[in-house]
Amino acid sequence: MEAAAQFFVESPDVVYGPEAIEAQYEYRTTRVSREGGVLKVHPTSTRFTFRTARQVPRLGVMLVGWGGNNGSTLTAAVLANRLRLSWPTRSGRKEANYYGSLTQAGTVSLGLDAEGQEVFVPFSAVLPMVAPNDLVFDGWDISSLNLAEAMRRAKVLDWGLQEQLWPHMEALRPRPSVYIPEFIAANQSARADNLIPGSRAQQLEQIRRDIRDFRSSAGLDKVIVLWTANTERFCEVIPGLNDTAENLLRTIELGLEVSPSTLFAVASILEGCAFLNGSPQNTLVPGALELAWQHRVFVGGDDFKSGQTKVKSVLVDFLIGSGLKTMSIVSYNHLGNNDGENLSAPLQFRSKEVSKSNVVDDMVQSNPVLYTPGEEPDHCVVIKYVPYVGDSKRALDEYTSELMLGGTNTLVLHNTCEDSLLAAPIMLDLALLTELCQRVSFCTDMDPEPQTFHPVLSLLSFLFKAPLVPPGSPVVNALFRQRSCIENILRACVGLPPQNHMLLEHKMERPGPSLKRVGPVAATYPMLNKKGPVPAATNGCTGDANGHLQEEPPMPTT
């Protein structure tokens, strides 16, 4: 990958110090009140001071389910990029990259240059971020296969790439993990040969020792723990069992019901390590969230948003945003990897069904013109296990919407999702953005005491199907709103205004001095090319509309 373009914000509100970037930022929003059936909108403004530490740490990532398809693929991706590997395929030679990663392959607009063109820089250039090639991996798995064998079992990567990676992955072996049969499908028992023995309390202590050992032996400044193991069944929230931090810790000590993922979450929090849940079950029960609050440790979840659901969070936003009343959404999937085999059990499927079904809720609620209170589209989700297709998941969707005057519109979409190749860059982004958030603090004029983000890191919602948010906060599922949130918070950290896409300087008849139009100004009524049709572009497009040549209009007679 090319080095990220450097930039500096020249403003009296931004100071680049040796240790931190400090930026003054005016946060403008609105508050709405209701008086006698009338909505009154009150613009508000809050002055923030953001401080972002510039020193990038040595970061370790521990994956629960390291030997699964996602874990082995992410490890292989980082190694392939670090080693600058390339390999032949039937369509030509491929080179390692980080396509699919928001931080590594996404860009941010800085503004307009002297010619009126937008200038874009890589997402990773906005603030100092850990370089993905510098990440150090470790983790746990109930299967004892080393990472090279796990990579081969997954059947995700081309054979030529696997052969080059084999000697680098063969020495990587997962630590023993926690196996509680009633939480995952019975068909997973054949893999379970690498287990932490003992009581729940003993297992918790062993996980904590593993985290400390990894941090110490690898010389790390920080560790982030990420659950990418099997989907578990939901764990019932019961007062006295897992509703408070104290009760949850007592439950573990007494050996009562607690899921493996919650054990890992508790261990991570107690060790001061951020924990991210990439599966749909309710790992972060109220007691775990309270524990994270007490220890001021970031947690995030739930369920990686990678393929079908990511498309859904765009398409439904488009339909409802266009004024179409979506009334039926039917989503069918079949896949053949281990995730699909585990989801073939009813209780595990139910966890996934819930996370995939709730993704349209906020978009429906945003339009009371279309939907009356309590009204929502019919939404059906089906997942089937078909071993032959492996990691290449097929997703078929049908969206039916009502049009004006009784009409209907139906969209049918087929999406072939390379499951782990879509999930791996999301896991990468989760680790890098979480670590970055750990270096950001801020205060306001009204509250000058520095603080950090809420322990429930809702900024990560772009990357999750069922995003966790702080109590009382709105849940946002619309993809572009989620991306804008991340982009605009990073912009605020360097004193830049939010990206509003207005481009007013290009829409005014007479832009004022502060909105001076830059670049060449087109004639009020531009003439077409007098030499005939627009020449063909290099991509084969001529620019002709529906096959009609662009001809010179007749000159007005005098």
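Glycine too: its Cβ is placed from the backbone N, Cα and C atoms.
Here the original residues stay in place, and none of the substitutions has been built in.
Feature list (source: Swiss-Prot):
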| type | residues | note |
| --- | --- | --- |
| BINDING | 67-70, Asp141, 177-178, Gln188, Arg191, 228-231, 278-279, Asp303, Ser306, 337-339, Lys352, 390-391, 419-420 | NAD(+) binding site |
| MUTAGEN | Ser177 to Ala or Asp | Decreases activity |
| MUTAGEN | Ser279 to Ala or Asp | Decreases activity |
| MUTAGEN | Ser357 to Asp | Decreases activity |
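Here the C-alpha separation of Ser420 (NAD(+) binding site) and Ser279 (mutagenesis position) works out to 13 Å. Counted within 10 Å of its Cβ, the other Cβ atoms near Asp141 (NAD(+) binding site) come to 26, all protein chains included.
The two recorded residues, Ser177 (mutagenesis position) and Asp141 (NAD(+) binding site), have Cα atoms 5 Å apart.
In this structure, Ser420 (NAD(+) binding site) is part of a helix by DSSP. Cα separation, Ser279 (mutagenesis position) to Asp141 (NAD(+) binding site), rounded: 15 Å. The Cβ neighbour count for Ser177 (mutagenesis position), using a 10 Å radius and every protein chain shown, is 27. In terms of local Cβ density within 10 Å, Ser420 ranks first among the recorded positions Thr231, Ser279, Ser306, Ser420.
Comparing Cβ neighbour counts within 10 Å across the binding-site residues Gly67, Arg191, the minimum falls on Arg191. For the recorded site, Ser177 (mutagenesis position), the DSSP three-state label reads strand.
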